[in-house]
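Taken from Swiss-Prot as is:
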DOMAIN    281-505  domain 'ABC transmembrane type-1'
MUTAGEN   Leu334 to Trp  Ability to transport lactose in a saturable manner
MUTAGEN   Leu372 to Trp  Growth on maltose but not on media containing either maltoheptaose or maltoheptaose plus maltose
MUTAGEN   Asn376 to Lys or His  No growth on maltose
MUTAGEN   Gly380 to Cys or Ser  No growth on maltose
MUTAGEN   Glu401 to Ala, Cys, Lys or Leu  Reduction of transport rate
MUTAGEN   Ser403 to Cys, Asp, Lys or Leu  Reduction of transport rate
MUTAGEN   Gly407 to Ala or Pro  No effect
MUTAGEN   Pro420 to Ala  No effect
Amino acid sequence: MDVIKKKHWWQSDALKWSVLGLLGLLVGYLVVLMYAQGEYLFAITTLILSSAGLYIFANRKAYAWRYVYPGMAGMGLFVLFPLVCTIAIAFTNYSSTNQLTFERAQEVLLDRSWQAGKTYNFGLYPAGDEWQLALSDGETGKNYLSDAFKFGGEQKLQLKETTAQPEGERANLRVITQNRQALSDITAILPDGNKVMMSSLRQFSGTQPLYTLDGDGTLTNNQSGVKYRPNNQIGFYQSITADGNWGDEKLSPGYTVTTGWKNFTRVFTDEGIQKPFLAIFVWTVVFSLITVFLTVAVGMVLACLVQWEALRGKAVYRVLLILPYAVPSFISILIFKGLFNQSFGEINMMLSALFGVKPAWFSDPTTARTMLIIVNTWLGYPYMMILCMGLLKAIPDDLYEASAMDGAGPFQNFFKITLPLLIKPLTPLMIASFAFNFNNFVLIQLLTNGGPDRLGTTTPAGYTDLLVNYTYRIAFEGGGGQDFGLAAAIATLIFLLVGALAIVNLKATRMKFD
C-alpha cells in the first residue's frame, strides 16, 4: 500500500506562491523607485537578478540552478556590476566639478540670485507666539514693520512704514540662526512695492535671478549681460563672444557628458600623466615579481627547515614563524612604519650604532621601495610557508633515500627534488599572489602613502605608488579636483593588464609543464 506523505503547512504550494508573489511586488516597487530616480543601471541589474532568482526558485525544472544562483548572483553584483560601472564612467567626464545631469546643473544656475537693490538691516521681535519683522533703511532712516506671523513655508509679508519701536526684546543671533531656513523663505514687500529677501544674518536686500534662460538654451547674466551656452564637449556652460566663439569663462557646476576615448588617450598622450603612469606600471610589475619571488623563497626554505626531522622543538618554530600571518596586516604595517622612522625608529638607531648610517626610508625613492619589499616579504612569507609545509608531506621519502644513496647533499636534494616538485602546484598560487600584490593598496597607503612624491606631473604621483594607489589619488586626492573619469580609465587599464599578465603566465606555465 502506498503511503502518502503529509506536507506541513510551511511546505504548501499556496504559501510558496504567496511569498514569491510578495517578493515580486517588492522588487517591482524598488525597480520603479530606482527608475524614477534616474538610476537606470541599478534598476536593470536589480530586475535581472531578482527575476532570475524568482524563476529559479519557482520552477521545479530549474531546481539544479538553485545551488549555482547565489554564487553567480554574488559575482554579478559585486564583480561584474562594479566593473561595468567603472568602464562606463571611464568614457565620461565625471568628476568633482561635473557630477550633475545637464538639467540639474541648469536648475542650480537658474536658482542663483544677486543683490539688485537697497540693503536693509532687519530685526526679529516676539509677538506672543508669533513674530514681527522690522526693517530699517540706513540711508533714509525709515523703519518698516510687518504684522505678526508664524514661521513655516514660503510666505509674503506686507510691511508698513512706522516710527514706533516694536515691543519686546530683539531676537539674538542664536534665534535667527535657528530659524534661518524659515527666514530665507520670507519675501518682504515694502510700501513702494519693492520686494526684499534675507541676504545675511542681519540684512534683507532686493534680489533678482542672476541668470535668465532664453528660448535657444542660452543663459544671460542679468548683472553683467554676458551670455553662456552649454558646451557639450567639456560639460560646462561657457561664455560666448560677440562673434559667436567660445570665451574663457565657464560656469560651475558642470554636468556629465560622454567624452569617448578622451580619458584613455590622456593617459598615453599627456606627458604629465604618461610619464608617471609608465614609471608606476614598471614599478608595480617589479614590486609584484620581487615580492612573489622572495615570499616563495623564504617560505619554502623555512618550510623545509621546520620539516627537518633532526630539528628539535619544531612545533615552537612553526608557531613563531606563522605569527606574522596571524596578526592583522594593517597593524603590522603601522608597527613597521614606526620602526622605520628616520629620526626615532629602532631600525635606524640600530644601523646608526652598528654602521653609522641612517637611511632615509621615507624621503629617498630607492630606500622607500626597499622598505616596502622588506615589509611585504614579512607579511607574505607565512602564507607560502604553510602551503609548502603541506606540499612537502606529499613528496615520497623514497626519493630522498635514493638520492642519499647516490651521495647527494641537502642543496642537491632541494634543487633537484624539492623545488621541482613544489613549483608546479605552487604556480597557480604564485599567479594569484602576483595579482594580489599588483593591487596591494593597503600596504602602500598605510606605510608610505605613495611618497616620496614625483615632481613635474599633472596628477598626484609618488615613487612608491602602485597603479591602484595612483588611481585612488587621482580620484580622491587631486589638487585640481577629483577626476573620476580619468581614474576609471586607469582602473580599466589595470584590469586589462592584470588579466593579460595572468593569461600569459598561465599559458607559459602550461607550455612548460606540457
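Backbone N, Cα and C define each Cβ position, glycine as well.
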Greatest C-beta neighbour count within 10 angstroms, which of the mutagenesis positions Gly380, Gly407, Pro420: Gly380
Among Asn376, Ser403, which are mutagenesis positions, the residue with the most C-beta atoms within 10 angstroms of its C-beta: Asn376
Mutagenesis positions (Leu334, Leu372), the one with most neighbouring Cβ atoms at 10 Å: Leu372
Inter-residue Cα distance where the pair is Gly380 (mutagenesis position) and Ser403 (mutagenesis position), in Å: 32
Rounded to the nearest Å - Cα separation of Asn376 (mutagenesis position) and Leu334 (mutagenesis position): 12
C-beta crowding around Glu401 (mutagenesis position), within 10 angstroms: 9
Gly407 (mutagenesis position) versus mutagenesis positions Leu334, Leu372, Gly380, Glu401 - nearest by Cα: Glu401
Rounded to the nearest Å - Cα separation of Pro420 (mutagenesis position) and Leu334 (mutagenesis position): 37
Distance from Leu334 (mutagenesis position) back to Glu401 (mutagenesis position), taken between C-alpha atoms, in Å: 46
Separation of alpha carbons, Gly380 (mutagenesis position) and Leu372 (mutagenesis position) (Å): 12
Euclidean distance between Cα atoms of Gly380 (mutagenesis position) and Leu334 (mutagenesis position), Å: 16
